[in-house]
Each structure stands twice: as structure tokens, then as C-alpha cells.
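K.L.:
Take this structure, written in C-alpha cells, and hold onto it; I'll ask about it next.
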Amino acid sequence: MKLLPSVVLKLLLAAVLSALVTGESLEQLRRGLAAGTSNPDPSTGSTDQLLRLGGGRDRKVRDLQEADLDLLRVTLSSKPQALATPSKEEHGKRKKKGKGLGKKRDPCLRKYKDFCIHGECKYVKELRAPSCICHPGYHGERCHGLSLPVENRLYTYDHTTILAVVAVVLSSVCLLVIVGLLMFRYHRRGGYDVENEEKVKLGMTNSH
């Protein structure tokens, strides 16, 4: 029973102390809030500035987007045919490409370019193989063989005999001409000598 009043006194003292502490802490908090409102922190000010700048940039971006949309609307309304032309061009290109695919290239221009040695290459579609048109004087699958001319013996014999006959005739004609010239000269000289002898005889008779 004697312990009860001491315990009660201690509890009362603890309550009073706690009340004092809580009151002081509340006053400090009020002072801090008052000081914050009168002198704001620079960090809070910088955050406010950043928020304002961010809001301004968002507005600029929105304005640019709206301007781009207006330009697109104007172009679509003013030039509706400009967008239709590329599709036509693409359609024409596709047609050209389709035509080019239908044509097959000649294999003689690439694959069998050097197939024919002395001739012209020609690809046969039915046989699916190349063939050669040889130049004159060549033969073979690839025009690789040289064909030598075959002489006809009868033709050569006739040719040589004709040449021999012509040579004999020409030589005989030449001989006849030479003999005729010699005979003509001899007869002419003989007549000249006779005339000289007659003149000499006449001169001698006149002198007597």
C-alpha cells in the first residue's frame, strides 16, 4: 500500500514531461514551417522551374504536331493526284519487270560463248543444245577441223596439157617469125649485092 502513492507520482511526472516535450516539438515544427514559407528552399524553386520548362516544351511539341497536321490536310486537299501517280508508276514498273521475265536470254551469248572455234553459235531449243555454223574451210561439231581442198586429177591433167599446147604454139610462132625475118633480110641483102655487081660491071665497061 505504501508503494502506490510513489508509483502514481512517477506516472504523473512522466506525463508532465511528455507533455512538455511534445509541446516543444510542436513549436519547433511550426517555426520551421513559417521559415520555409518566408524563405523557400532553392531546390524546390529549381524543381518548379523544371516543371515550367517541361510544360512549355510540351506545348511547343503540341503546336508543331498541330501545324504538321494542318500542312498534311492542305496538301491532301490541294493535290489529290500527286499521291495517285506513284501507284501508276509502280504499276508500270511491275509490268515492265513482268515482260522482262518472259524473255529468255540466248545461251550462246554467255554459257556457250566460246563453243564454236571457227564459226557462229546457234542454240537449238528443241534439242536444248548448241550447234555451230562453220566458216568456209572448217568442219566438225565445234568447227575445229580444217578441210583441205581435194584436187581433181582429170582437171589438173587437162589444165597442164592445155598449158603445154599453148606454150608449144607460142614457141613455134616465135620461131616462124624469126625465120621469116632472117629470110627476108637474106633476100634483101642478096638483091643489094647483085645491084652492086651490075654497077661495078657497068663502070668497068665505061672505062674501056
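Yeah, the Cβs are placed from backbone N, Cα and C, and that goes for glycine too.
No substitution from the list is modelled in this structure, which keeps its original residues.
Got these off Swiss-Prot a minute ago, pasting:
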DOMAIN    104-144  domain 'EGF-like'
MUTAGEN   GLU141 to His  100-fold less sensitive to the diphtheria toxin and 12-fold decrease in toxin-binding
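Any idea what these are sitting next to in the structure?
P.N.:
Taking the domain 'EGF-like' (104-144) as a whole, pLDDT averages 89 in the prediction.
Annotation for GLU141 (mutagenesis position): same-chain Cβ neighbours under 8 Å, separated by at least 6 residues, are CYS132.
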K.L.:
What parts of the chain pack near the domain 'EGF-like' (104-144), using Cβ distances under 8 Å and only residues at least 6 beyond its ends?
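P.N.:
Sequence-distant neighbours of the domain 'EGF-like' (104-144): none found.
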